[in-house]
Structures are given as structure tokens and as C-alpha cells.
Amino acid sequence: MEEKRRRARVQGAWAAPVKSQAIAQPATTAKSHLHQKPGQTWKNKEHHLSDREFVFKEPQQVVRRAPEPRVIDREGVYEISLSPTGVSRVCLYPGFVDVKEADWILEQLCQDVPWKQRTGIREDITYQQPRLTAWYGELPYTYSRITMEPNPHWHPVLRTLKNRIEENTGHTFNSLLCNLYRNEKDSVDWHSDDEPSLGRCPIIASLSFGATRTFEMRKKPPPEENGDYTYVERVKIPLDHGTLLIMEGATQADWQHRVPKEYHSREPRVNLTFRTVYPDPRGAPW
């Protein structure tokens with residue numbers, strides 16, 4: 001009997017100890033919101049928020065926006081910019097030629113002017129100008145590496161229009177570049193009428209007949225922009241049938257202009273640009 005008890009004690013020594021049942025301990029938690037007074041919860045949150053420090057950070061990059069184009073569509077004299085070069089000014093005279101007479105002039109010019117499509121050169125690449133042109137004047141005229149030969153045989157209608165513009169504006173002109181935009185696909189790209197033969201601050205008188213086209217202008221960027229026109233000032237001028245536009249002052253030095261293609265169908269448009277050409281650029285007023 002004693003031997004059995006001894007063996008039982010030895011076997012029990014090798015047995016794994018009995019795990020005691022874990023007694024769940026209550027977790028330490030904040031008091032239930034149900035036991036808090038109204039508003040106490042928000043005060044606690046407010047206390048935590050007030051402990052946070054607000055740090056203002058300067059924006060890393062300044063956002064630049066291109067200015068909205070200025071639209072000029074009423075009669076008047078407009079100073080569009082002032083720079084060390086001088087004042088850039090445009091004068092708009094809608095209805096300079098009444099509609100009935102303008103209709104007759106458009107028909108005469110489309111039929112009688114010796115229109116020709118010329119080949120231009122830009123960046124050593126030749127291209128067909130997307131419009132027809134003609135030149136009148138005692139002297140040749142060169143632009144975009146195109147030379148217009150002298151043509152002293154003014155059409156009577158053109159001479160009459162030149163005289164009328166001179167009488168009404170006080171300016172005088174000796175030459176005329178004519179442009180025929182046959183449809184919405186014809187255009188003229190960005191440029192300035194700043195050839196040396198025109199002298200300093202040339203005055204350009206532009207008279208339009210036919211379909212209304214938008215005359216766009218953009219200011220030349222300052223040197224620090226490295227030729228980027230993204231943020232420059234812009235002007236849009238709708239040129240209607242019989243409208244006269246005068247560009248004077250520093251407009252050609254400080255601005256570029258163009259007549260862009262249109263998305264919608266357009267009837268023909270004739271544009272007459274009167275100017276003064278000097279025989280020797282060295283003798284031109286600079």
C-alpha cells in the first residue's frame with residue numbers, strides 16, 4: 001500500500017501544473033459619456049485641439065493667371081499701353097464707309113485688284129501665304145523676306161479712299177498693302193509692322209470691307225519672360241464692314257497683331273492697310 005502511494009507521488013511530479021483560471025480584470029477606461037454633463041465631451045475635445053500649434057506655411061509657387069483680353073468694339077481713341085518706347089494707341093471708327101457704298105467698293109476691289117498668292121519664308125522654310133495680296137506705291141516694300149515691287153498705278157477707288165482717310169485723320173500715306181481673305185481658312189499670323197523702311201512709330205490705317213473678322217493684339221513680353229507670351233496683355237477688336245482702325249504711337253514697337261483662322265464659315269474680306277514707306281531707311285524718322 002505504501003509502495004502505491006510512493007509511485008503516485010513520483011508520477012504526479014512529472015505531470016504539468018494545472019493552469020489556474022484567469023480572472024478577468026476590468027479595463028481602465030474613461031468615464032462613460034453617459035455619465036458626463038452636457039457639453040463636457042466637446043470641452044474635452046476643445047482642450048486637445050487647443051494644445052496643437054498652428055504653423056502657417058508660405059506657398060511654394062505663386063499661381064499666375066493670364067489676363068482676360070480687352071475687347072474694343074466702340075468708336076473712340078484708346079491708349080492700350082505706356083512704356084519707355086511711348087504710348088501705344090488705337091483709334092476705331094465703325095461705319096467710316098456706309099454700308100451701301102461699302103458693298104459696291106468690296107465688289108469693285110474683288111474684281112479689279114491684281115490679287116496674288118505669294119510665297120513667304122519663315123525660319124528658312126517656304127510656305128504659301130494663306131491669303132491674297134497686292135501692293136500700291138512708288139517704292140518697293142519688303143516684309144517676311146517677300147519683296148513687293150513698285151506699283152504706281154493706283155486704282156481710282158483706292159486713291160479716293162486714301163484721300164478720304166487723310167482728310168479725316170490728318171495723316172498722310174504713300175503706300176498701300178491690300179489683303180484678301182477668301183474664307184474662314186485665310187489668315188495672317190502674329191507680326192508687327194516694324195520694318196526699317198516704315199521708320200520709327202509708323203502710323204497704319206486699316207480699312208475693312210466684307211465679313212467681320214477679329215483683329216487680335218498682344219503686348220510684347222519684357223526681357224525677363226524670355227519670349228513667353230503666356231501672361232501678356234491682349235486686345236480683341238472685331239472689324240466690321242466699312243470700319244477704319246488706326247494704329248499709332250509705339251503700337252508696332254510694343255505690340256503684335258494677327259487675324260486668326262475662324263471655325264465657322266466666313267465670306268470674303270478685303271483689308272486695306274495704308275502706310276508711309278521711306279526710300280532709304282537711314283533717312284526715315286527714327
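Numbers run from 1 along the shown chain.
Each Cβ is built from the backbone N, Cα and C atoms, and glycine gets one as well.
The substrate binding site annotation in Swiss-Prot covers Trp115, Tyr141, Thr142, Tyr143, Asp194. Counting only residues at least six positions away in the same chain, the Cβ atoms of Trp135, Thr147, Met148, Ser175, Leu177, Glu195, Ser197, Val277 sit under 8 Å from the Cβ of Tyr141 (substrate binding site). Tyr141 (substrate binding site) falls within a strand when secondary structure is assigned with DSSP.
If you look up Swiss-Prot, you'll see Asn179, Leu180, Tyr181, Arg269, Val270, Asn271, Leu272, Thr273, Phe274, Arg275 marked as 2-oxoglutarate binding site. Long-range Cβ neighbours of Tyr181 (mutagenesis position) (same chain, at least 6 residues apart, Cβ-Cβ under 8 Å): Arg131, Ser187, Gly210, Ala211, Arg213, Val259, Arg266, Pro268, Arg269, Val270, Asn271. Secondary structure at Tyr181 (mutagenesis position), taken from DSSP and collapsed to helix, strand or coil, is strand.
Positions annotated as Fe cation binding site by Swiss-Prot, on the basis of experimental evidence: His191, Asp193, His257. Other Cβ atoms within 10 Å of the Cβ of Asp193 (Fe cation binding site) number 18 in total over all chains.
Marked as domain 'Fe2OG dioxygenase' by Swiss-Prot: 172-278.
One entry in Swiss-Prot concerns the mutagenesis experiment Arg122 to Ala. Its note says: Decreases activity towards ssDNA by 25%. Loss of activity towards dsDNA. DSSP assigns Arg122 (mutagenesis position) to a strand in the three-state reduction.
One mutagenesis experiment catalogued in Swiss-Prot, Arg131 to Ala, is accompanied by this note: Loss of activity. Neighbours of Arg131 (mutagenesis position), defined as other CB atoms within 10 A of its CB across all chains, total 19.
Leu177 to Ala or Asn appears in Swiss-Prot as a mutagenesis experiment; the accompanying note says: Loss of activity against N1-methyladenine.
When other Cβ atoms within 10 Å of the Cβ of Leu177 (mutagenesis position) are tallied across all protein chains shown, the result is 21. According to Swiss-Prot, the experimentally introduced change Leu177 to Glu or Gln is described as follows: Loss of activity.
Experimental mutagenesis is annotated in Swiss-Prot for Asn179 to Ala, with the remark: Decreases activity by about 60%.
Under the heading of mutagenesis, Swiss-Prot lists Tyr181 to Ala and annotates it as follows: Strong decrease of activity.
Swiss-Prot lists Arg269 to Ala among its mutagenesis entries, and the accompanying note reads: Strong decrease of activity. In this structure, Arg269 (mutagenesis position) is part of a beta strand by DSSP. Within 10 Å of the C-beta of Arg269 (mutagenesis position) we count 23 further C-beta atoms, all protein chains included.
Regional average pLDDT for the domain 'Fe2OG dioxygenase' (172-278) in the model is 97. For Tyr143 (substrate binding site), the nearest neighbour among the listed recorded positions (Asn179, His191, His257), judged by C-alpha distance, is His191.
If you measure from the Cα atom of Asp194 (substrate binding site) to that of Asn179 (mutagenesis position), you get 18 Å.
Non-local contacts of Leu272 (2-oxoglutarate binding site) by the CB criterion (under 8 A, 6+ apart in sequence, same chain) comprise Leu158, Leu161, Leu176, Leu177, Cys178, Asn179, Ser206, Leu207, Ser208, Phe209.
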